[in-house]
Amino acid sequence: MMTNLFSVFDPSAIFNLSLNWLSTFLGLLMIPSIYWLMPSRYNIVWNSILLTLHKEFKTLLGPSGHNGSTFIFISLFSLILFNNFMGLFPYIFTSTSHLTLTLSLALPLWLCFMLYGWINHTQHMFAHLVPQGTPAILMPFMVCIETISNIIRPGTLAVRLTANMIAGHLLLTLLGNTGPSMSYLLVTFLLTAQIALLVLESAVAMIQSYVFAVLSTLYSSEVN
């Protein structure tokens, strides 16, 4: 039973090529169209969303943030949001439900922040290990706690996104598997529940991409 449930997350292969991962890059096919087509209402709405995110990330980074650094986090948000939504369509591989992708996004970002901070702002990074007002007797323990909490950050970022994507898809799969054994009346309620769950999954897709980008921005602001 569990094998069948999780089989929707298995990347299949054709001619020894894992073609499912190509769904991650489908968004690249849509980017060139904005340069030669007249902007539609959807483009205007999307541009306003990106502008709002730019202002928010710039506020989170503070005055010490480098110019243009917000585009990294906006691109990260766009990539995760696109793949989260693509995973909601039938027969499209959900790449963000795999730690292979989420950890590949979180770990290099965290490593870059840490290397930049410890090389250029060493004293500032040491000061982060001991919160202000900590009693002297607790300082060694706080250093250990802060170090561990810092090390697990990329893991928590990746697992949070992966777990949220898997949970919703598993619920949809469970409900879908019960359909053939139900009466027509119960199938109506089942479809209503699945539509409601799909709407909730759309909200989760947006929220999780936003959370991933915001937390990455906050981690970046700590090393400046």
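Note: Cβ is positioned from N, Cα and C throughout, glycine not excepted.
Although substitutions are noted, the structure shown does not include any of them.
Packing around L28 (variant position) is summarised by its Cβ count: 9 other Cβ atoms lie within 10 angstroms of its Cβ, all protein chains included. According to Swiss-Prot, the natural variant L28 to I carries the annotation: In strain: HW00, HW09, NC37, NC48, TT00 and TT01.
Here Swiss-Prot describes L115 to M as a natural variant; the accompanying note says: In strain: HW00, HW09, NC37, NC48, TT00 and TT01. DSSP assigns L115 (variant position) to a helix. Non-local neighbourhood of L115 (variant position): empty, since no residue in the same chain at least six residues away has a C-beta under 8 Å from its C-beta.
Sequence-distant contacts of I119 (variant position), defined as residues of its own chain at least six apart whose C-beta falls under 8 angstroms from its C-beta, are absent. Listed in Swiss-Prot as a natural variant, I119 to F is described as follows: In strain: C167.
Listed in Swiss-Prot as a natural variant, I137 to V is described as follows: In strain: HW00, HW09, NC37, NC48, TT00 and TT01. DSSP assigns I137 (variant position) to a helix.
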- request: Using a 10 Å cut-off, grab the number of neighbouring Cβ atoms around the Cβ of I137 (variant position), all chains included.
  value: 7
Statement: Rounding to whole Å, the Cα atoms of I137 (variant position) and L28 (variant position) are apart by 54
